[in-house]
Amino acid sequence: MAAQPPRGIRLSALCPKFLHTNSTSHTWPFSAVAELIDNAYDPDVNAKQIWIDKTVINDHICLTFTDNGNGMTSDKLHKMLSFGFSDKVTMNGHVPVGLYGNGFKSGSMRLGKDAIVFTKNGESMSVGLLSQTYLEVIKAEHVVVPIVAFNKHRQMINLAESKASLAAILEHSLFSTEQKLLAELDAIIGKKGTRIIIWNLRSYKNATEFDFEKDKYDIRIPEDLDEITGKKGYKKQERMDQIAPESDYSLRAYCSILYLKPRMQIILRGQKVKTQLVSKSLAYIERDVYRPKFLSKTVRITFGFNCRNKDHYGIMMYHRNRLIKAYEKVGCQLRANNMGVGVVGIIECNFLKPTHNKQDFDYTNEYRLTITALGEKLNDYWNEMKVKKNTEYPLNLPVEDIQKRPDQTWVQCDACLKWRKLPDGMDQLPEKWYCSNNPDPQFRNCEVPEEPEDEDLVHPTYEKTYKKTNKEKFRIRQPEMIPRINAELLFRPTALSTPSFSSPKESVPRRHLSEGTNSYATRLLNNHQVPPQSEPESNSLKRRLSTRSSILNAKNRRLSSQFENSVYKGDDDDEDVIILEENSTPKPAVDHDIDMKSEQSHVEQGGVQVEFVGDSEPCGQTGSTSTSSSRCDQGNTAATQTEVPSLVVKKEETVEDEIDVRNDAVILPSCVEAEAKIHETQETTDKSADDAGCQLQELRNQLLLVTEEKENYKRQCHMFTDQIKVLQQRILEMNDKYVKKETCHQSTETDAVFLLESINGKSESPDHMVSQYQQALEEIERLKKQCSALQHVKAECSQCSNNESKSEMDEMAVQLDDVFRQLDKCSIERDQYKSEVELLEMEKSQIRSQCEELKTEVEQLKSTNQQTATDVSTSSNIEESVNHMDGESLKLRSLRVNVGQLLAMIVPDLDLQQVNYDVDVVDEILGQVVEQMSEISST
C-alpha cells in the first residue's frame, strides 16, 4: 500500500519523535490500555475474548494483549502500523469505537517504547515491529515498520521485503530466531487472532508505572507517595477534591465498566473480569428522556443509586457503547451539601464528538447544553426519590444512606456472551455460567435472543410529583404575590444621580421597544391593579404619578423575537425616566406656592415619533415643604429632560372614544423603577424551574391578544382615516361651491368666513381655521404612522409564529419520516422472514416424507432379516440363505450410505468418512433426527 508521490511533489515526512509526541495525549495510562481493547472489540476484528497479562522475556517486563478475533493480512497490518487509516464500518448493528486510525500507535507507545504484533487470519501469518528503540539505533529520519509475512505452511512471502524485515526484527526485538517468532504465532489460540507484546515500559523511579504485586490478578496504578503524610491513594487530575473510584487506579475495575453493554470477555492476568451491565446494576432505577433541539430524536437517560459505594456518584457518559467520562458530577451534585449523593446517571452520547484520547468530549455548545440538561434531570430524580422515600419511611435513614440492592440481577453467558436476567435472590453463581443454567425455561437456550428492552423513548418511567407539587404551590401563591409586587412596583421611589442631569447633551437616550412587548407589559400590569398607597418620604427627583398613568407607563422586561426566551439586562445605562401626561391632574384642595409647568414629552416607538401635551400637574408634597419648589423643578427636568419647542396637537377631551383609542394605540415607555421591579419579579419567579412552561404558555396567550388588539387598532385607524377623507372631500366640495371665479384670468377668491359658517354653523376666524386644518393634517399623519407601526408589529408577530410552527412541523416531519422508514424496514424484514419460513416448511415436509420412507424401508429390512434368521436353521438351504444374507447386507449397506448422505444435508457436522455402514450407527442417528424433527413440529 506504499503510495508513490506524484512526480515533482514531495510526500510529508513523519519524524520518529512523533511516536512519543503522539502518545502524550494519554495522560492516564488506562486510557492507552483501553485503545488496545477497543481494537479487539471493533466489528472488523470481533473478538470474543481478549487476554491481558504481564510476562518477562529476556529480563524485560512485558505487557501482552492476545485476542481470538479475525486477525489481519500483511497489508492490513501495515495500515494499522501507519497513521490515520481507519476503514471500520458498522456490521450487524455493531458500531465501531475507533474513529481516527490512531489508537494503536498512541496507546502502545504510551505504555512502552517498543511493540511487536503477531497476527494470523487462517490463510497467512504476519509479524510487524513498531519500535522507538530500533528507529533511534538506525538513526532513521522517517518512521519505518518492518513486516514479515508467512503462509500457512510457515514459509515466507515476498522474500525480498520479508528477508530485510526479518533481519531487523531478529536484531532489534526480544526474539532472536525465526523459530521464536513462529512460537509466538502458535501461542495465539485457534486459526485466527492477534497477539501484541509491549516492552521497555514507561518507568518512574526505577520501577514501572504499574503495580503488579499488590493484586496478582490485577494491574494497578501505584499509590502516590507523600513525604509528610506518607502514602495516599491515586487520584486522577480532575478528581483531586473528590473520593477517587476504584476504576481510577484498578484496571480490573475500569474494564468492568468500560462498555455500556459488554460483548467481549476480558481475561486479566488469568482471571475473567466480571463485566457489569451498568444500566441494570443500580437501585431505584428510573429512566428520563432528553429532547435536544439540535437533534431529531430523543436520548434516554437512566438514573439510579450506586449499590456498592455511595461516594461514587455522577454521570457515566458513553459514546458508541464505550465509556468516555465516568462519575461526572452535574446539577445539585456540584453544591457543597449532600444533595445528589449516590445518584448515578447513564447516557449514551452518540451525538457528541469525543476527544483524541477518548477520555472527554469536545467542549462545544451541544456538550454544554447536554450537561445543563443532565443537571436538571438529575435534580428532578433526586427530589422525587427524596420525597418518595421520606414519605414511605419517615423515620428511616436518608435515602443515600439506606443499604441497597440492585433492582435486577443480570449475568452473561460464557458461551454465547448474551445477557440473561435472573430471578431475585440468586447471588451465588458459578465461575462459568451458561444459558442452560437459567431458571427461566424461555431463555435456557443460547439460540434464543436476549430479552428485549423497553423502547419507549418518549415518556419518562416515573411521574415527577415533586415538580408538579411545586408548580401548583407557585400557581396558588402567585395571585397573592403579584398585587404586592405591583404595589411596590408602582409606588417605590428611585433615587437618581444628579450628575446625569448636568447638561442636556448628557441625557441618556430613550429605549426603543416593540409595540407588542409594551402592550403586553401594559395589559399584564392592568390585570393586577391595586389601590394606591401612601408614598414613603424620599429624596427622589421624580414626581408622583396617578395610578392609571403609572400602570400604563410601567414596562415589562425585554422579550426575544420569539417571545419565548426572555433576557433581562440589569445594568443598563441607557435608561431614562419619561412621564407622559395623558390625564389632567385635579386641582389640589389647598393652593401651594409652587410653580405650575406644562410638560411635553416625546415617545419614539420603532422609528415613529409621537407628541403629547398634558395639562399642568402639581408636584406632590414631601416631608419638607421648604424644598418643594426646587424639587418640583428638578422633577420636571428629570421627566422631560429638555424642553424642545414643537408643534402642539390639541386633544378633544369631549370625544372619549378617540382618547381611549389613542391611549391604547400608542405604547408608552416605562420608568426605571418599573423595570427594576419587573426584574425582581422575574428573579422570584425563576426560583421555580418548572415555571418556564407556564410562562411560555402565558406569553403565547398574550401574543394572541396582542394580535387581536393590533387588528382592532388597525380597523379603527382605517375608520378614522376614512372619516378624515370624508371631511376633506366635504371641504373641497364647499370650496368648489362657494368660490367666485373671475373671467379675466385673475386670482380666485374664496369667502372663507362664509365657508366656515356653512360647515360649523358659526363664524370662525381664518387663522383658527388654518390651525384646525393643520391639526387635522397632523392627526392624519400620526394615524398613518401608527398604522404602519402596527403593520410592522403584525409582520414580526406573524413571522415569529410562523417560525415556531415551521420548526415544530419540521421536527414532526422528521420524526414521522423516521417512523415510516422503520415501518418499511420492518415490513421488508417481515416479508423476508415469511418467505424463509415457507421455504423451511417445505423442506421440513420433504424431510418428513423421506424419513417416513426410510422408516418403512428399515422396518422391511428388519422383518426380512428376522425371516432369513429363522430359515438358517434348516440344513437344506444353508448356501441359499448365505447368499441371500449377503445380498441383503449389500442392500442394507447401500441404503445406509444413502441415508447417511441425506443426514449430512440435515446435520452439517456429521463426518461421513468416519461412519461405519456395517453397524447400526446410521440407524441410531436417523432415529435421533426423527425424534428431534417430531419435537420441533409439535412445538
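Positions of Cβ are set from backbone N, Cα and C atoms, glycine also.
A C-beta separation below 8 Å, combined with a sequence spacing of at least six in one chain, links GLU35 (mutagenesis position) to HIS26, GLY103, PHE104, SER106, GLY107, LYS358. According to Swiss-Prot, the mutagenesis experiment GLU35 to Ala carries the following note: Fails to localize to PML nuclear bodies and activate TP53.
Per Swiss-Prot, Zn(2+) binding site is recorded for CYS413, CYS416, CYS435, CYS446, and the stated evidence type is sequence analysis. Within 10 Å of the C-beta of CYS435 (Zn(2+) binding site) there are 19 other C-beta atoms, taking all protein chains into account.
Note on TRP419 (mutagenesis position): other Cβ atoms within 10 Å of its Cβ, all shown chains, come to 18. DSSP gives TRP419 (mutagenesis position) a strand state. In Swiss-Prot, the entry for mutagenesis TRP419 to Ala states: Diffuse nuclear localization, possibly due to loss of DNA or nucleosome binding. The structure shown retains the original residue.
Here Swiss-Prot notes a mutagenesis experiment, TRP419 to Ala, with the remark: About threefold increase in catalytic activity.
Where Swiss-Prot documents LYS597 to Arg as a mutagenesis experiment, the accompanying text is: Loss of sumoylation; when associated with R-650; R-651; R-740 and R-794.
The note that Swiss-Prot attaches to the published mutagenesis LYS650 to Arg is: Loss of sumoylation; when associated with R-597; R-651; R-740 and R-794.
Quoted from Swiss-Prot, the note attached to the mutagenesis of LYS651 to Arg states: Loss of sumoylation; when associated with R-597; R-650; R-740 and R-794.
The note that Swiss-Prot attaches to the published mutagenesis LYS740 to Arg is: Loss of sumoylation; when associated with R-597; R-650; R-651 and R-794.
Sequence-distant contacts of LYS794 (mutagenesis position), defined by Cβ-Cβ distance under 8 angstroms and a gap of at least six in the same chain, are THR707, LYS710, GLU711, LYS714. Here Swiss-Prot describes LYS794 to Arg as a published mutagenesis experiment; the accompanying note says: Loss of sumoylation; when associated with R-597; R-650; R-651 and R-740.
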- Message: DSSP secondary structure for GLU35 (mutagenesis position), reduced to helix/strand/coil, please.
- Response: helix
- Query: Near CYS416 (Zn(2+) binding site), how many other Cβ atoms are within 10 Å of its Cβ?
  - Reply: 16
- Task: Identify, among the binding-site residues CYS413, CYS446, the residue whose Cβ has the fewest other Cβ atoms within 10 Å in this structure.
- Result: CYS446
- Excluding CYS413, CYS416, CYS435, CYS446, please set out which residues of the same chain place their CB within 8 Å of the center of the CB atoms of the Zn(2+) site, keeping sequence order. ASP414, ALA415, LEU417, LYS418, ARG420, TYR434, SER436, ASN445
- Rounded to an integer, what is the Cα-Cα distance in Å between CYS435 (Zn(2+) binding site) and TRP419 (mutagenesis position)? 9
- Item | Alpha-carbon distance [CYS413 (Zn(2+) binding site); TRP419 (mutagenesis position)] in Å | 6
